[in-house]
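Report on one structure; see the data block that follows.
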Amino acid sequence: MRRIDPSKLELEERLVTVNRVAKVVKGGRRFRFAALVVVGDKNGHVGFGTGKAQEVPEAIRKAVEDAKKNLIEVPMVGTTIPHEIIGRFGAGNILLKPASEGTGVIAGGPVRAVLELAGVADILSKSLGSNTPINMIRATLQGLSELKRAEDVAKLRGKSVEELLG
């Protein structure tokens with residue numbers, strides 16, 4: 001899989017969660033902030049990143065930097081995805097279904113952020129299993145990265161799209 005250069009894209013970022021995490025030491029607890037950010041250009045490119053620091057803005061900056069390193073390309077057919085797929089990561093499963101134009105993004109929380117920043121305008125999604133934000137995002141991105149257009153599958157099989165679709 002080739003790496004996507006973030007400097008050539010106009011990326012928009014969206015903060016999904018900020019968590020206060022603690023490290024318990026002899027003298028008490030040491031608090032830090034963990035941020036989860038999704039970035040995308042609303043045109044088929046999306047990624048997520050995590051960052052941890054003692055201050056919230058610094059954690060967010062680190063998360064954005066990380067997200068730009070983890071961009072994936074999302075194949076689209078018009079305003080939706082080419083086919084139904086279940087993205088799996090850990091205990092989090094996300095069902096992604098293509099929808100007709102005008103349906104909108106039917107998704108909850110973190111999944112909505114990923115799909116909107118990827119540029120998918122019409123889609124149905126359902127969270128199955130764990131709904132921990134990071135697992136939902138990872139499952140969604142795993143599902144989106146496995147999508148294939150009919151043209152790509154036809155090319156791999158050495159057939160025309162008409163032959164493939166019957």
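The backbone N, Cα and C atoms fix where each Cβ goes, and this holds for glycine too.
The domain 'S5 DRBM' annotation in Swiss-Prot covers 11-74.
Annotation of the natural variant K26 to I in Swiss-Prot: In BSPC 111; spectinomycin resistant; the original residue is retained in the structure shown. In this chain, no residue six or more apart from K26 (variant position) has a CB-CB distance below 8 Å. Under DSSP, K26 (variant position) is assigned to coil, being neither helix nor strand in the three-state scheme.
In Swiss-Prot, a natural variant is listed as G28 to V, annotated with the note In rpsE1; spectinomycin restistant, not a ram mutant.
DSSP classifies G104 (variant position) as coil under the three-state reduction. For G104 (variant position), the same-chain residues 6+ apart in sequence whose C-beta sits under 8 angstroms from its C-beta are A121, D122. Among the natural variants in Swiss-Prot, G104 to R has the note: In rpsE9; suppresses S12 mutation K55D. Lethal in the absence of the S12 mutation. The residue drawn here is the original one.
In the three-state DSSP scheme, R112 (variant position) is classed as helix. Here the Cβ of R112 (variant position) has 18 other Cβ atoms within 10 Å, regardless of which shown protein chain they belong to. Here Swiss-Prot describes R112 to H as a natural variant; the accompanying note says: In rpsE7; suppresses S12 mutant K55D. A ram mutation.
The annotation that Swiss-Prot gives for the naturally occurring variant R112 to C reads: In rpsE8; suppresses S12 mutant K55D. RspE8 is lethal in the absence of the S12 mutation.
Here the C-alpha separation of G28 (variant position) and R112 (variant position) works out to 38 Å.
Broken down with DSSP, the domain 'S5 DRBM' (11-74) shows 14 helix, 38 strand, 12 coil.
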